[in-house]
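Trainee: Next up is a structure, given as structure tokens.
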Amino acid sequence: MSEDQKSENSVPSKVNMVNRTDILTTIKSLSWLDLMLPFTIILSIIIAVIISVYVPSSRHTFDAEGHPNLMGVSIPLTVGMIVMMIPPICKVSWESIHKYFYRSYIRKQLALSLFLNWVIGPLLMTALAWMALFDYKEYRQGIIMIGVARCIAMVLIWNQIAGGDNDLCVVLVITNSLLQMVLYAPLQIFYCYVISHDHLNTSNRVLFEEVAKSVGVFLGIPLGIGIIIRLGSLTIAGKSNYEKYILRFISPWAMIGFHYTLFVIFISRGYQFIHEIGSAILCFVPLVLYFFIAWFLTFALMRYLSISRSDTQRECSCDQELLLKRVWGRKSCEASFSITMTQCFTMASNNFELSLAIAISLYGNNSKQAIAATFGPLLEVPILLILAIVARILKPYYIWNNRN
């Protein structure tokens, strides 16, 4: 057997060994709290539903009617909704945003990401929601609202695990955070009512004002608090102490606030949820399809956009091709793995905290829209963990441009 054949035959075994190691590394990259998140969400829902069914007096404890409220949401629930959004915002490097825009590749990737996140993403989720929930208007609206809410912070975790470009990811997260203040209201009305031809109980102008106010309160308040906490803490304590002590204290409150919010919702709605569990579970279909389609569509697009259009350069001639015989993508070897991963996970992720907060504010904590919005994080964490593992598995099978 020739040396080339020996080298070629050794590639699969090496790749398989790398894959097994990468899978374990990917899983270990998450904290045990992150890994337990799907189970703790399910446990919170089960306990709340049991309380709702067997303690009927609990169902109206958190209703806005007859209690102090903000934007139609009871104060106890409002506190939970705001608390769960502050920690992700505190993790974003707001103080460094001006440095990144000087890099030409970031400006180019930002334009592509805006198109994927604000045009393709909501369209894809709307199409999938209609496909699976054609006869379930309220659940469909809740799923569409998840699609309109683009991810602002959780993607930082997935990007780091998959080996994405951290600088690019920070720019995309900050840009999406600011754009959501402006775009969420018109897009929610457009996809939930205008193109869906769903009946409006009020005028377009009044509905727009309600959605815009809800976004201003339930994104604006935590956004402002999060930025003040980060910038103030960095000034007083320094970056090292902030990340070592302050951020470590703040981070768990995102999931504490989220689980508390889930608990309240299912106490209010749990008894009805049991009777409609079949139609509610249908919400899983568009969400699961969205995560996988969005991720692999972006992966394929990033490879396609890197294909050389020159007649004289049809295939890769870099050193990697000489070393790896059995690889794919020789014509698209200009693709960067780190940039591709950042685009894939930014496209596949959603801001489930915002969609849940707005659903509660607009339709009430006992609405089907709010129930549908709770399924986002239940599915997003395990599926994106799977996709992070898939990214590690796919990497050795493709040639990548590592110059960045």
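Cβ atoms here come from the backbone N, Cα and C positions, even for glycine.
No substitution from the list is modelled in this structure, which keeps its original residues.
Note that this is a predicted model, so its numbers are computed, not measured.
Straight out of Swiss-Prot:
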- C90 to A: Leads to ER retention and arsenite sensitivity (MUTAGEN)
- N117 to A: Impairs cell membrane localization, and leads to arsenite sensitivity (MUTAGEN)
- R150 to A: Leads to ER retention, protein unstability and arsenite sensitivity (MUTAGEN)
- W158 to A: Impairs cell membrane localization, and leads to arsenite sensitivity (MUTAGEN)
- C169 to A: Greatly reduces arsenite efflux (MUTAGEN)
- R230 to A: Leads to ER retention, protein unstability and arsenite sensitivity (MUTAGEN)
- F266 to A: Impairs arsenite resistance (MUTAGEN)
- C283 to A: Does not alter the arsenite/proton exchange across the plasma membrane (MUTAGEN)
- C316 to A: Results in moderate reduction of arsenite transport capacities and sorting perturbations (MUTAGEN)
Trainee: Please report the DSSP secondary structure of R150 (mutagenesis position), reduced to three states.
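Mentor: DSSP call for R150 (mutagenesis position): strand.
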Trainee: Most Cβ neighbours within 10 Å: which of the mutagenesis positions R150, R230 is it?
Mentor: R150
Trainee: Can you give me the same-chain residues 6 or more apart in sequence from W158 (mutagenesis position) with a CB-CB distance under 8 Å?
Mentor: G164, F345, S349, L384, L387, A388
Trainee: Inside 10 Å of the Cβ of F266 (mutagenesis position), count up the other Cβ atoms and send me the figure.
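Mentor: Total other Cβ atoms inside 10 Å, all chains included: 25.
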Trainee: Go through the mutagenesis positions C169, R230, F266, C283 and tell me which ones have a CA within 10 A of the CA of R150 (mutagenesis position).
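Mentor: Those close enough: none at all.
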Trainee: Please report the distance from the Cα of C169 (mutagenesis position) to the Cα of F266 (mutagenesis position), rounded to the nearest angstrom.
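Mentor: One finds 34 Å between the Cα atoms of these residues.
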Trainee: Using DSSP and three states only, what is C283 (mutagenesis position)?
Mentor: coil
Trainee: Within 10 Å of C90 (mutagenesis position), Cα to Cα, which of the mutagenesis positions N117, F266, C283 are there?
Mentor: none
Trainee: Find the one among the mutagenesis positions N117, R230, C283 whose C-alpha lies closest to that of F266 (mutagenesis position).
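Mentor: Minimum Cα distance from F266 (mutagenesis position) across N117, R230, C283 lands on C283.
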